Amino acid sequence: MTAISSPINLFEYEQLAKTHLSQMAFDYYISGAGDEITLQENRAVFERIKLRPRMLVDVSQINLTTSVLGQPLQLPLLIAPMAFQCLAHTEGELATAMAAASAGTGMVLSTLSTKSLEEVAEVGSKFSPSLQWFQLYIHKDRGLTRALVERAYAAGYKALCLTVDAPVLGQRERDRRNEFVLPPGLHLANLTTISGLNIPHAPGESGLFTYFAQQLNPALTWDDLEWLQSLSPLPLVLKGILRGDDAARAVEYGAKAIVVSNHGGRQLDGAIASLDALPEIVAAVNGKAEVLLDGGIRRGTDIIKALAIGAQAVLIGRPVLWGLAVGGQAGVSHVISLLQKELNVAMALIGCSQLQDIDTSFLHL
C-alpha cells in the first residue's frame, strides 16, 4: 500500500493515525464491544442507503448553517464526547475545542477528558458564539455529579448531555487483552480537582479510572432525571436512546434533545445501528425535542442521509481522534473541513441548496 502523507478523506486519516498511536491507544479508540457487530453495522447501514438526486435545481448557493437548541452552527455537526484525548495528542481536548470553535461548530466534552472542563471552556470563550456541552453520568456518589454540574454551569457550558446507555461498562475485549491503562502523566482532569473522593489504590492501573468505573450506577431510573435537572437551568440532552418509547419518555421527563446513539458500538454488541433506530425515534418525538445522531458518520453523504431521516445534526467521534493524532488542532480542523466540503458538494449533486429542504424523497431506502 502506498504511504499516505496527506489524507484526502476520513478513511485515510484512520490509516495514518495508526502510525501515530500506540497499539493500546489505537485499539482503545477504534474498538467496539464483543464481536463488534454493532460497530460494523453503524457504518454498513449508511452504505446500504442510496441517494435519489434531483436535476436542474439552482444550487449555486449552498447554505449549510443550522442551529441546535437555538445555538447557531456553521454546519450540522458537533464533536461527540470522547475520553482520554491526550492519548492522541498532548493538547488533547484543547486542540479539539479550538478546531471546533474556529469552524463554527460545537463540541461535547467528556467527563473523562484529560483536560479540565474549565480549560476547555476557556478555549471556547475566545469564539463567539461558541457551542459547548458537557457530557456526564449520574454517579453513585451524587456529590461528584453535583460538583461537575455546578462547574459546567459556572464555566459557561450550554447544555448537559447525560449518557444513559452505560449502567455498566460494555465488554471491550481489545482493552481487556491489552490490559488498558492510562499512561503515566495522563489524568482524569475533571476529577483530580475534586476533594474528598475515595480513590482506590490499584497497582498497574489508574486509580481514578477504577474509581470512575465503580461509580457507574446500574440502579438509575427515569425518576433520577428530576434530581439532575434541579441542579442547574441548563437544558438536558439524553445520549444513548435507541427506541421510540424511550424517546417519548425522555420528552415527558424534560429532555430538550436526544442523541440517537449506541455508544459507538462500545456498549451492547448486537444493538441496532443508530441510523436504523432514527426513524422510529423521530416519529415518537414528533417535533417536541430535537433529535441528533452519532455512529458511523464518515462522509458528507452520510450527513445528508441522517438529516433526510430527521436528524437536526450529527456528532462525529473517531475521525476527530484520527485527525488529532495526525496533526493536533490542524488535523481536527482538516477532518471537519473535509466533511464540510463533501457535504457542500453532495448537496449540490442531489439538487438541494438548504439543509431544511432535505427529506426522505432524496433517499432510496
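First residue shown is number 1, and so on along the chain.
From the backbone N, Cα and C atoms, a Cβ is placed for every residue, glycine too.
The following features are taken from Swiss-Prot:
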ACT_SITE  H263  active site, proton acceptor
BINDING   Y28, Y137, R172, H263, R266  pyruvate binding site
BINDING   P81, M82, A83, S110, Q135, T163, K239, S261, D294, G295, G296, I297, R298, R318  FMN binding site
DOMAIN    2-365  domain 'FMN hydroxy acid dehydrogenase'
MUTAGEN   M82 to T  Increases oxidation activity with both L-lactate and glycolate. Shows a 6-fold decrease in the L-lactate/glycolate oxidase activity ratio
MUTAGEN   L112 to W  Impairs oxidation of L-lactate. Shows a 2-fold decrease in the L-lactate/glycolate oxidase activity ratio
MUTAGEN   F212 to V  Impairs oxidation of L-lactate. Shows a 27-fold decrease in the L-lactate/glycolate oxidase activity ratio
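A map of Swiss-Prot features onto the structure.
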residue : record                : contacts (Cβ under 8 Å, 6+ apart)
P81     : FMN binding site      : V108, L109, S110, T111, Q135, C161, T163, K239
M82     : mutagenesis position  : Y29, S110, G317, R318, V320, L321
A83     : FMN binding site      : S110, L112, S113, T114
Y137    : pyruvate binding site : T111, T145, L162, T163, A166, Q215, L216, N217
R172    : pyruvate binding site : S31, G32, A33, R266
D294    : FMN binding site      : A80, K239, V259, V260, S261, G264, S274, V314, L315, I316, G317
R298    : FMN binding site      : N9, L10, F11, R43, F46, P319
According to DSSP, does K239 (FMN binding site) sit in a helix, a strand, or coil?
strand
Rounded to the nearest Å - Cα separation of F212 (mutagenesis position) and Y28 (pyruvate binding site):
17
Could you give the Cα-Cα distance between H263 (active site, proton acceptor) and Y28 (pyruvate binding site), in whole Å?
13
Just to be sure I understand the packing, how many Cβ atoms besides its own are within 10 Å of the Cβ of G296 (FMN binding site)?
28
For G296 (FMN binding site) and Y28 (pyruvate binding site), determine the Cα separation and express it in whole Å.
17
Out of L112, Q135, F212, which has the highest number of nearby Cβ atoms, where nearby means within 10 Å of its Cβ, if these are the recorded positions?
Q135
If you draw a 10 Å sphere on the Cβ of R266 (pyruvate binding site), how many other Cβ atoms land inside?
23
Collapsed DSSP category at Y137 (pyruvate binding site):
coil
For D294 (FMN binding site), what is the secondary structure by DSSP, using just helix, strand and coil?
strand
Provide the number of Cβ atoms within 10 Å of the Cβ of H263 (active site, proton acceptor), excluding the reference atom itself.
25
Check Y28 (pyruvate binding site) against DSSP and tell me helix, strand or coil, would you?
helix
Close in space, distant in sequence - Y28 (pyruvate binding site), Cβ under 8 Å, 6 or more apart:
F84, L87, R174, D175, N178, F180
